[in-house]
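Visitor: The following block contains the structure, expressed as structure tokens.
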Amino acid sequence: MQFFSLVSIFLFLSFLFLLRKWKNSNSQSKKLPPGPWKIPILGSMLHMIGGEPHHVLRDLAKKYGPLMHLQLGEISAVVVTSRDMAKEVLKTHDVVFASRPKIVAMDIICYNQSDIAFSPYGDHWRQMRKICVMELLNAKNVRSFSSIRRDEVVRLIDSIRSDSSSGELVNFTQRIIWFASSMTCRSAFGQVLKGQDIFAKKIREVIGLAEGFDVVDIFPTYKFLHVLSGMKRKLLNAHLKVDAIVEDVINEHKKNLAAGKSNGALGGEDLIDVLLRLMNDTSLQFPITNDNIKAVIVDMFAAGTETSSTTTVWAMAEMMKNPSVFTKAQAEVREAFRDKVSFDENDVEELKYLKLVIKETLRLHPPSPLLVPRECREDTDINGYTIPAKTKVMVNVWALGRDPKYWDDAESFKPERFEQCSVDFFGNNFEFLPFGGGRRICPGMSFGLANLYLPLAQLLYHFDWKLPTGIMPRDLDLTELSGITIARKGGLYLNATPYQPSRE
């Protein structure tokens with residue numbers, strides 16, 4: 001972690017002051033949850049060296065318990081790693097833990113957290129979430145994007161056919177990211193962006209910097225460290241590029257609306273049109289601004305693209321590592337649609353085993369392993385311990401999904417485990433929370449899932465997939481690339497042979 005390279009710069013100057021502050025705060029502290037030993041200034045940060053945060057925190061929780069306190073520099077934090085404690089935070093005391101801490105990366109890219117996902121709890125957040133649920137991502141709107149999804153899936157299939165016909169390995173990761181980006185852009189903007197590659201790259205860059213464990217987040221009052229680390233400069237540069245692209249799109253939409261032209265990909269409203277319409281709604285408590293629109297679009301793009309693309313790649317990687325699962329899933333798709341020229345989202349509802357594959361993928365590889373952090377709004381007692389106001393709270397859903405107390409053979413990829421199991425991912429089962437729970441459950445869940453099922457089914461139907469020559473399933477690397485979301489590290493390169501169904 002980069003902050004260690006900066007410790008020597010400020011250690012001597014601040015040591016005496018912070019040591020005094022540390023002693024004073026400890027003498028006045030309440031009964032915090034147990035946690036690992038701390039040192040002045042850095043707190044518990046030395047324990048975070050040597051692994052991905054969700055891995056390290058899982059291992060620490062085995063020693064210190066399912067409700068664990070850490071001092072991350074200046075930030076008091078609590079990590080939740082059990083079903084019962086997750087229920088306390090996300091249901092019993094949901095409203096108390098409904099706010100968000102400041103994460104510098106998201107503060108910059110989301111226009112002072114004026115979006116939905118990272119906005120602090122309050123009337124503004126309630127208004128923005130209502131707009132999202134009622135106007136942007138309601139069931140009707142998600143269904144209305146089905147023809148865009150079909151069109152983008154056709155383009156995806158054609159691009160892979162082109163790759164395979166030339167004998168090239170298919171960069172499955174790249175193709176899926178492009179599909180998810182195009183799908184989200186056309187839904188939000190009505191078109192594929194001219195600067196889509198740059199836009200997507202910069203959003204992913206920010207997501208990779210938004211873990212909340214960097215120097216700018218753990219030492220928020222030491223502004224000179226923000227400058228020295230270079231982190232803020234990187235974020236601002238990424239933000240400027242994203243802002244310019246979104247600003248151009250909004251201005252183009254305004255011109256088209258003024259001229260009576262349609263912006264939507266299919267002649268109706270796209271998401272920017274909806275937000276521009278609401279900008280003129282005088283009944284809103286908080287008027288919609290250009291920055292609000294930009295922040296929501298960044299939310300949509302980040303969540304819509306990352307959730308569907310990372311989960312699709314993980315699903316295919318796990319099927320390649322577990323050939324029996326791949327064979328069973330592909331056989332189901334081809335048997336279900338063997339007499340059909342084409343199939344759509346309604347048809348995909350029949351694919352029960354494919355749904356189990358997705359659920360198992362989300363169990364082992366939740367899009368956001370620690371969820372988006374919450375912030376405690378007032379002192380709260382849980383399980384005999386006090387969680388002070390302003391404490392950052394992380395729920396390790398990655399660890400919950402791999403806990404042998406809740407899952408047999410927890411580290412193995414076995415979709416069949418869900419066949420006779422009523423556990424779902426809608427926030428009601430606290431051992432399985434890939435989209436969170438409570439009032440801050442991911443509002444774009446239905447949009448993300450809709451962009452998962454159809455493309456994966458079509459890919460299984462149209463191609464026979466194999467690992468590159470010389471790579472055995474057991475050798476496939478499933479190393480994670482850390483960030484606020486966890487993608488698979490490196491591209492997934494596969495052989496794709498077009499399928500020619502026999503017509504009898």
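Count begins at 1; order follows the chain as displayed.
Quick reminder: no glycine exception, Cβ is built from N, Cα and C everywhere.
Residues as originally present; substitutions not included.
Owing to the predicted nature of the structure, the values given are computational and were not obtained by experimental measurement.
These came from Swiss-Prot, pasted as-is:
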- CYS442: heme binding site (BINDING)
- SER368 to Cys or Val: Decreased synthesis of 3-deoxycapsidiol and loss of production of capsidiol (MUTAGEN)
- SER368 to Ala or Thr: Decreased substrate affinity but catalytic activities unchanged (MUTAGEN)
- SER368 to Ile or Phe: Loss of both catalytic activities (MUTAGEN)
- SER482 to Val: Loss of activity toward premnaspirodiene (MUTAGEN)
- ILE484 to Val: Loss of activity toward premnaspirodiene (MUTAGEN)
- ILE486 to Ala: Decreased synthesis of 3-deoxycapsidiol and near loss of production of capsidiol. Loss of activity toward premnaspirodiene (MUTAGEN)
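Buried or exposed, and what's around them? Tell me for each listed feature.
Guide: In the three-state DSSP scheme, CYS442 (heme binding site) is classed as coil.
Annotation for SER368 (mutagenesis position): same-chain Cβ neighbours under 8 Å, separated by at least 6 residues, are VAL397, GLY436, ILE484, THR485, ILE486.
In three-state terms derived from DSSP, SER368 (mutagenesis position) belongs to neither a helical nor a strand segment and is classed as coil.
DSSP classifies SER482 (mutagenesis position) as coil under the three-state reduction. Annotation for SER482 (mutagenesis position): same-chain Cβ neighbours under 8 Å, separated by at least 6 residues, are GLU52, PRO53, GLY208, GLU211.
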Visitor: Taking the Cβ of CYS442 (heme binding site) as the centre, how many other Cβ atoms fall within a 10 Å radius?
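Guide: I get 22 for this one.
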Visitor: Among all the protein chains here, how many other CB atoms are within 10 A of the CB of ILE484 (mutagenesis position)?
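Guide: For ILE484 (mutagenesis position), the 10 Å Cβ neighbour count is 23.
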